[in-house]
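**Student:** One structure, as structure tokens, below. Some questions next.
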Amino acid sequence: MLVARSGCSRTLIRMGNDENLMVMVDVEEGEIPDSVNTEIEVKHKSTTTTADVGGDVDVGVVAGGRGGGGGGSNGNSRVWTMEELISQYPAYRPYANSGLSNLAWARAVQNKPFNEGLVMDYEPRESDKIVIEDSDDEKEEGELEEGEIDLVDNASDDNLVEKDTESVVLISADKVEDDRILKERDLEKKVKLIRGVLESTSLVEAQTGFEGVCSRILGALESLRELVSDNDDFPKRDTLVQLSFASLQTINYVFCSMNNISKERNKETMSRLLTLVNDHFSQFLSFNQKNEIETMNQDLSRSAIAVFAGTSSEENVNQMTQPSNGDSFLAKKLTSESTHRGAAYLRSRLPMLPLLDLHKDHDADSLPSPTRETTPSLPVNGRHTMVRPGFPVGRESQTTEGAKVYSYESDARKAVSTYQQKFGLNSVFKTDDLPSPTPSGEPNDGNGDVGGEVSSSVVKSSNPGSHLIYGQDVPLPSNFNSRSMPVANSVSSTVPPHHLSIHAISAPTASDQTVKPSAKSRDPRLRLAKPDAANVTIYSYSSGDARNLSKVELSADLVNPRKQKAADEFLIDGPAWKRQKSDTDAPKAAGTGGWLEDTESSGLLKLESKPRLIENGVTSMTSSVMPTSAVSVSQKVRTASTDTASLQSLLKDIAVNPTMLLNLLKMGERQKVPEKAIQKPMDPRRAAQLPGSSVQPGVSTPLSIPASNALAANSLNSGVLQDSSQNAPAAESGSIRMKPRDPRRILHGSTLQRTDSSMEKQTKVNDPSTLGTLTMKGKAEDLETPPQLDPRQNISQNGTSKMKISGELLSGKTPDFSTQFTKNLKSIADMVVVSQQLGNPPASMHSVQLKTERDVKHNPSNPNAQDEDVSVSAASVTAAAGPTRSMNSWGDVEHLFEGYDDIQRVAIQRERVRRLEEQNKMFASQKLSLVLDIDHTLLNSAKFNEVESRHEEILRKKEEQDREKPYRHLFRFLHMGMWTKLRPGIWNFLEKASKLYELHLYTMGNKLYATEMAKLLDPKGVLFNGRVISKGDDGDPLDGDERVPKSKDLEGVMGMESSVVIIDDSVRVWPQHKMNLIAVERYLYFPCSRRQFGLLGPSLLELDRDEVPEEGTLASSLAVIEKIHQNFFSHTSLDEVDVRNILASEQRKILAGCRIVFSRIIPVGEAKPHLHPLWQTAEQFGAVCTTQVDEHVTHVVTNSLGTDKVNWALTRGRFVVHPGWVEASAFLYQRANENLYAINP
């Protein structure tokens, strides 16, 4: 019943928005007007009513003046529910919300909640009208007075309610069915959209547009999360979850291949993806998939920790406040989730690392250095941590290892406010002790760093469980000088070797060692004010201590060879007074990389019995083969006897340690400058021709090295020789002094070499310093003397005599280790065989046999040459045949050796000769070399545990059917636990290719896997003939592509590189031989193999399809290698033909004449679009790529329609193709059909 409010004499009653429903009614205050007998009737033409979803009807009837029974209203009255009133007439809602008795009564009768009726939608209809009729008649029987309720049952009303109820029930059932159908359609539509996004994720697209792909996947996963939460189970749920996991694998693969900058930019997105999948879909994943996600999270956390540790304090502060901004940003984005789904997810929970120490006073020496690598963020063991005085050390910090993980604060303000409570203490991380920005002039600054630089590592205490108090120095040993110690920090024999090798440091023995001396003592200007500070104390070592020290020093060199380089250069420069040494105060620069020092420490030379020469802090031998260039007096020296094979072992060690050679090379270059100021040096390239050009192979040449008796006595008594720099103060003043890291050193070094060359050219050929004495024993013949050599040096031309080389040394003069000698030490090591005799000085001469393969070939007819001796002066052995071998041996291939030293040239030449012999044999049989990759090229393998049970049954049936065929393709290896499927057409390919090529099998798997596959493909052993190469170890997985990617090379492959063809599915594993490679499409038969490479969609096994043998990949590859073979042997001169040129020519024919423009493939504004893989592939196969359309463009390669370039191509009838068209053309070595890859509008 609608009643006008009291207090209104004339009230405008308007219900709904229909203008026809507005009438004027006169009412008295507080009552329904009797004079005008107003009744409200509801007239409608429809006989049905609208009910809510539940089918319930409110029985509250709007009563009229006659109870709805008179006035022609029979049949037109309807039952009004509160839902209809609320939805149809908004003005009525306040009354319903206030708890109107009609609504309360209706709900009480039906035992329903009050608020259930507020959710019904009502559609307004034209037929529903409210008409107010005025009547002058008196009140009829049954008419209600004000405040009364009609309790008399009206039969007509009851019948009306009963009919309406039945109608509502029928309509409600139909509506429920419609809603169910709509819900199913909506669900199916959402599933289809999600699946489309997940299936469209490809590896190439992720590499080109990582952020866009991640955004789409985030949106799809959010929608999938809602579906999973709203529906307990729905079709395709498991499929969508598996697709989500496959997409995550693809994204993770691309993320792991990024550089550090890209990882830092995309780590948030990656973390959100991992968290979303792990939190909401892990219950639908298998155990292995969960483990893989956990591994992804751990890798991401480790990379995040490393990035956090390397950031500056300001960056860390920004990262601390970032979650706060992220929360506010998230709150805004939650309201517009439909426009940007990915932004509504929570940020990743990365561990927060401490910033710079809040209590530490940082000075210039403790700030990070831009020239040093970032200090490691990994914590040290609690036993060696540093604590601040006054703060307790917890038991947990003393016993636990690993990074200290702080709980993540979800509230940004709370996280910032509690920061000082967390990180107020000194951190347990090693980064507390920050490195110095510049290299210290005092190598021993407390950190024991190798190379004269300040290390960021904390010195481990020799007392387990003890803590070093930061800011307090520990007492040093009495014999320890923090400012005058040598670079490698002389180590006492009591220091455990492992204690030093762990940190690549060496320090004096003490129960606790100093952390860092005062900053004042590290001032480099103090060295100028106190020249005596450069003196250092030499410690005595036993042979065992020397060996242990060598191990520590070598490990330090391996840790940071860059520091070693700086240290050596630092010791070389400087004035003479700074490098003065006395007999009792001679430096022992242990571990500076000198080859003599290292070999002696390893036991080849004894310290007690071998006199040493000190030159700029680096030790050398008094009995060196290389004397100075100013030798004029021949004197004999009694040298201490050593083991018979010491020199041979020494040279071999030199050959395998290039660091030693590099250090000696630098020393020789630096020493030549002051010496040439007062002496005329002998041209090392002239003297180098003696052993390289005149000593023939198979010749044993005893090399005696006599030295001065006085020199021997001096060295035996004191063990130290005076530095040659003391005898040349004038030359020292002319040397250029530069800091160790001064980049002008490189320019200066090249200037010295050019100056040396010009000076050597001006040297007279009859200089007395270049003369030597020659004596012959046995048969003597004249050698061919180069024009540069003194004609008075009577040397045998055929080189079949032995040479006895007498070393001539000046007393107190250090031998000149020239550049050419150090560059050719490996050549000498290959030619030298040492035999020493103990006894008198004449019997203790060093016998050196010089051998070369070239000389063996030139003089095979002199078997008695070993009985002949030739002695020449030591000045003629200053260099070991390097330049002469380059000029006389390399010949027309000299250009191939540019950039290699003579050590590498010898090895390359030896390998080259061997390969040329193999190649000539192949050419004689009209064959080339063919390298075949196994995995995903010739076959596809899968382990038993990777194959699903439903696929297992299919494979078993196929294998039974395959056994009846003459050539099988499917195998089940029980002993290896794996399935193997051969690529269609492989038997025909191997049979025909073996007639044209020497076949080689190559795999990244282990030997067991390679052997089994070779037996499978070549049961008789006639195709490969044992040429099987495996790069993996025994502990590696069977399928090599699951391992960490490695590179492949042609080691073990017959012939030269110019005659080798490679067939592989991966280009990146052949970085040095891409020009020899025929790239083929991966053969992925098993579903697990597709997932390994992040590919979506069903596999060949699931599709029950396979490649066509006559048109597949192997058939196309066979046609290519047959063409290469035909073109190769059509040339008359096979030595000038290269398969790489033939292959490149065949590739350029594939897409010749095509002009390609890429649309939505290469990011807009890319500075170097030609580096995109598709761009490079298209140009490699003959196409011309451009960034702008023109009339010559023939193809537009795109992923979608709608761009200007695509519209331009469609209007002009040009090809609009998918990127797969380029890939297909490259794989099949023929232009693919554009219609198969067309993108139609």
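Residue positions begin at 1 at the first shown residue.
Note: Cβ is positioned from N, Cα and C throughout, glycine not excepted.
Okay, these came from Swiss-Prot:
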DOMAIN    923-1103  domain 'FCP1 homology'
DOMAIN    1146-1239  domain 'BRCT'
MUTAGEN   D933 to A  Loss of phosphatase activity
MUTAGEN   D1064 to A  Loss of phosphatase activity; when associated with A-1065
MUTAGEN   D1065 to A  Loss of phosphatase activity; when associated with A-1064
**Student:** Summarise the model's confidence over the domain 'BRCT' (1146-1239) as a mean pLDDT value.
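**Tutor:** Across the residues of the domain 'BRCT' (1146-1239) the model's pLDDT averages 93 on the 0 to 100 scale.
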**Student:** Give me the CA-CA distance between D933 (mutagenesis position) and D1065 (mutagenesis position), in Å, as a whole number.
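**Tutor:** Answer for this pair: 8 Å between alpha carbons.
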**Student:** Can you tell which of D1064, D1065 has the most other C-beta atoms within 10 Å, given these are the mutagenesis positions?
**Tutor:** D1064
**Student:** D933 (mutagenesis position) has how many other Cβ neighbours within 10 Å of its own Cβ?
**Tutor:** 23
**Student:** Going by DSSP, is D933 (mutagenesis position) sitting in a helix, a strand, or coil?
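**Tutor:** Note: D933 (mutagenesis position) is in a strand by DSSP.
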**Student:** Give me the DSSP three-state residue breakdown of the domain 'BRCT' (1146-1239), ordered helix, strand, coil.
**Tutor:** 35 helix, 16 strand, 43 coil
**Student:** Look up D1064 (mutagenesis position) in the DSSP assignment and reduce it to helix, strand or coil.
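**Tutor:** Where D1064 (mutagenesis position) sits, the three-state DSSP reduction gives strand.
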